[in-house]
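Inspection log for the structure reproduced underneath, given as structure tokens.
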Amino acid sequence: MENIFSKDSDIELVDIENSIKSSYLDYSMSVIIGRALPDARDGLKPVHRRILYAMQNDEAKSRTDFVKSARIVGAVIGRYHPHGDTAVYDALVRMAQDFSMRYPSITGQGNFGSIDGDSAAAMRYTEAKMSKLSHELLKDIDKDTVDFVPNYDGSESEPDVLPSRVPNLLLNGSSGIAVGMATNIPPHSLNELIDGLLYLLDNKDASLEEIMQFIKGPDFPTGGIIYGKKGIIEAYRTGRGRVKVRAKTHIEKKTNKDVIVIDELPYQTNKARLIEQIAELVKERQIEGISEVRDESNKEGIRVVIELKREAMSEIVLNNLFKSTTMESTFGVIMLAIHNKEPKIFSLLELLNLFLTHRKTVIIRRTIFELQKARARAHILEGLKIALDNIDEVIALIKNSSDNNTARDSLVAKFGLSELQANAILDMKLGRLTGLEREKIENELAELMKEIARLEEILKSETLLENLIRDELKEIRSKFDVPRITQIEDDYDDIDIEDLIPNENMVVTITHRGYIKRVPSKQYEKQKRGGKGKLAVTTYDDDFIESFFTANTHDTLMFVTDRGQLYWLKVYKIPEGSRTAKGKAVVNLINLQAEEKIMAIIPTTDFDESKSLCFFTKNGIVKRTNLSEYQNIRSVGVRAINLDENDELVTAIIVQRDEDEIFATGGEENLENQEIENLDDENLENEESVSTQGKMLFAVTKKGMCIKFPLAKVREIGRVSRGVTAIKFKEKNDELVGAVVIENDEQEILSISAKGIGKRTNAGEYRLQSRGGKGVICMKLTEKTKDLISVVIVDETMDLMALTSSGKMIRVDMQSIRKAGRNTSGVIVVNVENDEVVSIAKCPKEENDEDELSDENFGLDLQ
């Protein structure tokens, strides 16, 4: 037997320790680069990239019919991915799950698993096709935009990376465990990512704080609520962080007990396992107060119902559930990805800049490809044009040639053409010798020369290149405009979230059933007087909008209820929605008691002692209290006003105290006897206005009456007081419907009726009276006008926002409304047809408003 250790042996001796190290390192790099970690540019692991590319080549696209998943898996493992079919199918399934992917890359048909942990059906039963978004990952791949590499056996080629018009790594996130390292990148909102990228294009040196004005944080496909910004900021700054996510819940009231309903779960939480976990904790008496847990989820969404015992407090039970179950989880962020064949942890800004760099590279390569193609075509057309310009000579030359080669050589020699041009001339059909075909060739050549010039300019100009990226990003956003799902709330030990929230003007609406939302006021474009408006909210069949107002996101909202309680809430904590969104139940935002109803909502920026809060009730009562008495925030609220039986709040106004105003410190004065004037309306028709010093309160009634009296005649009283009479009604069925504060008699008061009839009137036309009088006519009411709805002070910097009973909002320039006298009706302000105006408010003007129509060009004058 030959000695294997002899010098003549072909066997090479190696050190086993070094061999193991080398082999393990090779294996590690293979797993890291070729399997477990995503590429930082397109956000895909090799298996995901190969699945999409195989579907693209196999024509299993979203514009075609579904194909069997087994066909896709077979194409992937046969052509690109030399691994087991199970691994490929599992990856395909996850790409189609809307609870795993924020924006699924594949549309599945059949059983693709569930949030309860159910497995997908076998690949022979399910079908799949590319989603519309995945086309954006592969667009322009046929234009030499990315490098191709040989597949595992060298028989075909596959893309090293996809062109990816979307920032897919941040969009859908990624998770994976490699050798000695792992990645866990959360998904994000497409709209926010694009807004951040557009800002970064305009501001190359933008800071993280600036970018986070647009990219608020992760947006998980299962929704939930993120508590705290510190973990998000740390993850975005360093690439590592921890994000606390809770289930989204609401409380429903039943007879003598509460019900906790889970609407959304933390990302990657198994719903069935969660229900089992809660049941086990109740059985072991680790959580008290729960009588039943059941799953009422359906195709509309998640609904896990937790019924409580009568004596149980929902807040305590809910806190225990968060503490003891997966209703609260922590998402550990590790933004690790492959770049230049090496793993690296990225910050948010680095990933955004890397995506923009990738897109620049793709667009440059695409432009070069299109330029070469255009130049090649122009070259051919130039040859054809030369031939057409010398058609008789060309025909004679070809006829006198013995063969094609001779003809080609003769054309090249005679006209200075290239071989390509000569071949194109020889291949040209006789039909192209017509005048029409000649014109087509000339037009095509002219267009090509313009296109060549455009493409050359792109390659020369960084600005044009970035403009192309901007246009593509805006196009993507318009195609896939999906609002954020996951809410982000402040944490008890968090930084001041207001530093990260822009102070924007919002329209806040609340419905009869207590659904509240905020919408940027810019979404309601100003319309011409008499316009029909835009739908402000979609309500349930038995619901309608009760009130709306405008406020800034940093303002504090004071909610006053029918029980006289006052609660607080920051505007930015109200979920932002679209114009037609239903909103969120207000009971999830403030601690209302059972059957308690909100009657007034007042926005304020501070609780200055120089300000007062004036309440007006339906029965004509006015009450004034120093605003500072409402600043001590408690979760159970504070007492705001005592109401008489059958009375309710109409409005509440914050008023700045007059500088020379002096208040009595003793008991309640009999202000009824401190009269200035108390003249009947009939005697005021020919009277001159009476001027006064200081602010005045102006209240109006449903039947068109009004009263103006000095603010100083309503002194400040305590929080729990009742108030005093503002106006006495002439008619039994009359009631107070609105009130404003007048600074001086030069101001204009805008009044509007239920049928959209309105006018502007100088405040001086309304005589000053004593508080508690019967008032004077504010608006002349008829069958065409119906009842008076309310009044506002005209402000040239503000627009009027009117709300109808069907939920439409219309924005009107107050200056476009005609001025009219006190005892008149006015003109059509809002065209309500069979609808009615139910509320009005003021909001800031927008710069790009439409021009208003003049009174001479529009409408009905009801003077």
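Any Cβ shown, glycine's included, is placed from N, Cα and C.
Original residues throughout; no substitutions modelled.
The active site, O-(5'-phospho-DNA)-tyrosine intermediate annotation in Swiss-Prot covers Tyr125 and rests on sequence analysis. DSSP classifies Tyr125 (active site, O-(5'-phospho-DNA)-tyrosine intermediate) as coil under the three-state reduction.
The domain 'Topo IIA-type catalytic' feature in Swiss-Prot is assigned to 37-500.
Per Swiss-Prot, natural variant Ala70 to Thr is noted as: In strain: UA67; confers resistance to nalidixic acid and ciprofloxacin. Non-local neighbourhood of Ala70 (variant position): Met123, Arg124, each in the same chain, at least six residues away, with C-beta under 8 Å from its C-beta.
Under the DSSP three-state reduction, Thr86 (variant position) is assigned to helix. In sequence order, no residues are near Thr86 (variant position), counting only same-chain partners six or more apart with C-beta under 8 A. While the structure shown retains the original residue, Swiss-Prot records the natural variant Thr86 to Ile with this note: In strain: UA580R1, UA536, UA543 and UA549; confers resistance to nalidixic acid and ciprofloxacin.
A natural variant is reported in Swiss-Prot for this position, Asp90 to Asn, and the note states: In strain: UA580R3; confers resistance to nalidixic acid and ciprofloxacin. In this view, Asp90 (variant position) is surrounded by 17 other Cβ atoms within 10 Å of its Cβ, with every protein chain counted.
Within 10 Å of the Cβ of Tyr125 (active site, O-(5'-phospho-DNA)-tyrosine intermediate) there are 13 other Cβ atoms, across all protein chains. Reduced to three states, the DSSP call for Ala70 (variant position) is helix. On the backbone, the CA of Asp90 (variant position) and the CA of Tyr125 (active site, O-(5'-phospho-DNA)-tyrosine intermediate) stand 14 Å apart.
For the domain 'Topo IIA-type catalytic' (37-500), the model gives a mean pLDDT of 91.
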